[in-house]
Amino acid sequence: MKDTIVLYPNLGRGHLVSMVELGKLILTHHPSLSITILILTPPTTPSTTTTTLACDSNAQYIATVTATTPSITFHRVPLAALPFNTPFLPPHLLSLELTRHSTQNIAVALQTLAKASNLKAIVIDFMNFNDPKALTENLNNNVPTYFYYTSGASTLALLLYYPTIHPTLIEKKDTDQPLQIQIPGLSTITADDFPNECKDPLSYACQVFLQIAETMMGGAGIIVNTFEAIEEEAIRALSEDATVPPPLFCVGPVISAPYGEEDKGCLSWLNLQPSQSVVLLCFGSMGRFSRAQLKEIAIGLEKSEQRFLWVVRTELGGADDSAEELSLDELLPEGFLERTKEKGMVVRDWAPQAAILSHDSVGGFVTHCGWNSVLEAVCEGVPMVAWPLYAEQKMNRMVMVKEMKVALAVNENKDGFVSSTELGDRVRELMESDKGKEIRQRIFKMKMSAAEAMAEGGTSRASLDKLAKLWKQS
């Protein structure tokens, strides 16, 4: 039987892609290992809940990976139904409940795989709310469980340190002055850098993250999608902290390569634009805006007078939350598409982000600060404007702006709304100012460092090799 590593990704698209790319990376450098990826699959007639999590949209991606990388095996596992009394939760938190209720199904799948292969390790996405002991207790041999942290070392430091600061957050939660929080290896942060769901330390989300931190501390190791050159202080703090028992394996940047997706004419349009002249605006698979915010973005782009390629989700979010898809003409200011057709391109719903960022014409990126997107921009040397929307993205913004210094931050009001003037000013500053040039030079150096980390003898390659050696010896 072949030595097998089982990867168990979260339902979210960004988490799935990152885990699949980790599997590809392992196979590239350690082909003697076999990779099986567990995929939670909704019932034949999916509920609105599971549809919200875009399980169906992942099917096309999985089919593409199966066709292009047949050495990766996908093992489908039934997704458990949620109890009727489950509270309303945003998608990234809802996925926690779905995985938690699917623990028994995952355990059965692992028992099935163990009969046909030699399981050497199980790698679980940190956002899968499963107790590793419950998953592995019925396996004949002691299979080590590792956690894959799909974001960076800085947010991992916050997560693992959160149980330490949580009592203070509760004690100070009603004070008017913002609490200054010092996490080892990071700049000083405040509660404003936390995910929106964690502003109240007594919230459901905070209780979940406390449990996740506790669970991760019991793993055999934590695999992190980062590299030393961009988060040196955070990595050092985690590695040297005696209170963080699991060894750290920084194997990044683990990013997706363009794999022949339909480009909707984006690349042909970019071919006609001058070098480093276009700003890409793309906000991830869950990045939806209200009608008012979309119009404000459009006005801001006109004010910036820059070339742009804007990916617009036609399902509204925010105050206008709706699954109904509207036309671009219904969503954008009257005449906007006609007025900007010489300088801009607007694409509905989706575009091949990795391929676009790698194009010579792209010189800036307005991003939601999802970590996969940040790493893709770093690997292509594209400077950023940071506009976080959900999950850990506000913390990522702090890292991008203060620690890495590869982005400008947009300032939103207390409701999260960004004005056209603010967006237009930040885009123009990125593309035309001396500060923008400094950021461009800095991120180009990080691009070189990313390549070095992944090359033979690099820090990330060394971490991967060390990890694979442990697996083979287990």
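Backbone N, Cα and C define each Cβ position, glycine as well.
Here the original residues stay in place, and none of the substitutions has been built in.
Long-range Cβ contacts of HIS15 (mutagenesis position) within its own chain (separation 6+, distance under 8 Å): PRO9, ASP125, MET127, THR150. Under DSSP, HIS15 (mutagenesis position) is assigned to a helix (H, G or I) in the three-state scheme. Among the features that Swiss-Prot reports, active site, proton acceptor is placed at HIS15, with the record citing similarity to another entry.
DSSP assigns ASP125 (mutagenesis position) to a strand in the three-state reduction. For ASP125, the entry in Swiss-Prot reads active site, charge relay, with the evidence type similarity to another entry.
Taken from Swiss-Prot, the feature anthocyanidin binding site applies to HIS15, ALA391.
Under the heading UDP-alpha-D-glucose binding site, Swiss-Prot lists THR150, ALA351, GLN353, HIS368, TRP371, ASN372, SER373, GLU376, GLU392, GLN393, citing similarity to another entry as support. The DSSP secondary structure for TRP371 (UDP-alpha-D-glucose binding site) is helix. Packing around TRP371 (UDP-alpha-D-glucose binding site) is summarised by its Cβ count: 26 other Cβ atoms lie within 10 angstroms of its Cβ, all protein chains included.
Quoted from Swiss-Prot, the note attached to the mutagenesis of HIS15 to Ala states: No effect on catalytic activity.
Listed in Swiss-Prot as a mutagenesis experiment, ASP125 to Ala is described as follows: No effect on catalytic activity. ASP125 (mutagenesis position) is surrounded by 23 other CB atoms, counting those within 10 A of its CB over all protein chains shown.
Counting only residues at least six positions away in the same chain, the Cβ atoms of LEU267, LEU270 sit under 8 Å from the Cβ of HIS359 (mutagenesis position). For the mutagenesis result HIS359 to Ala, the note given in Swiss-Prot is No effect on catalytic activity.
Quoting Swiss-Prot on the mutagenesis of GLU392 to Asp: Increased catalytic activity. According to its DSSP assignment, GLU392 (mutagenesis position) is coil. In the structure as shown, the Cβ atom of GLU392 (mutagenesis position) sits within 10 Å of 26 other Cβ atoms.
Listed in Swiss-Prot is the mutagenesis experiment GLU392 to Ala, annotated as follows: Loss of catalytic activity.
GLU392 (mutagenesis position) and GLN353 (UDP-alpha-D-glucose binding site) have their C-alpha atoms 20 Å apart, to the nearest angstrom.
Neighbour density at the Cβ, taken as the number of other Cβ atoms within 10 Å, is lowest among the binding-site residues GLN353, SER373 for GLN353. Comparing CA positions across the binding-site residues GLN353, TRP371, SER373, the one lying closest to ALA391 (anthocyanidin binding site) turns out to be TRP371.
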